[in-house]
Amino acid sequence: MNTNHFLKADVPIAKRKIESAEELSIMLSEALRDGDYEEAISLAGSIKVLTEDISRLANKGRLYETALKMQQQGINLTVVSRCIG
């Protein structure tokens, strides 16, 4: 499991989600083999949610790395929040 794209604080969370997705994929394979398609649909949905969360965590890490590289090149970055009104 490659955790290079995650922030240090997110690594344990990402590992836990990846392990859960792997376990669910084994269960999904078994459900398909047994012909339990309702269970397979449920498991596939859970895997989708977990992988979306993992992707968001990885994107957050890549964004941080990109911001650091930009700052090293002399680009001044600030956080801008917008009002939702």
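Including glycine, each Cβ sits where the backbone N, Cα and C put it.
Original residues throughout; no substitutions modelled.
Long-range Cβ neighbours of LYS17 (mutagenesis position) (same chain, at least 6 residues apart, Cβ-Cβ under 8 Å): LEU50, ASP53, ILE54, LEU57. Looking at Swiss-Prot, you'll find the mutagenesis LYS17 to Glu noted as follows: Loss of interaction with DnaA but not Spo0A, partially prevents toxic effects of ectopic overexpression during normal growth and sporulation.
While the structure shown retains the original residue, Swiss-Prot records the mutagenesis experiment GLU38 to Lys with this note: Loss of interaction with DnaA but not Spo0A. Within the same chain, no residue at least 6 positions away from GLU38 (mutagenesis position) has a Cβ under 8 Å from its Cβ. DSSP assigns GLU38 (mutagenesis position) to a helical segment in the three-state reduction.
Around LYS48 (mutagenesis position), no same-chain residue at least 6 positions away in sequence has a Cβ under 8 Å from its Cβ. LYS48 to Glu appears in Swiss-Prot as a mutagenesis experiment; the accompanying note says: Loss of interaction with DnaA but not Spo0A.
The secondary structure of ARG56 (mutagenesis position), as reduced to three states from DSSP, is helical. Counting only residues at least six positions away in the same chain, no Cβ atom sits under 8 Å from the Cβ of ARG56 (mutagenesis position). One mutagenesis experiment named in Swiss-Prot is ARG56 to Trp, and its note says Interacts less well with DnaA, still interacts with Spo0A, prevents toxic effects of ectopic overexpression during growth.
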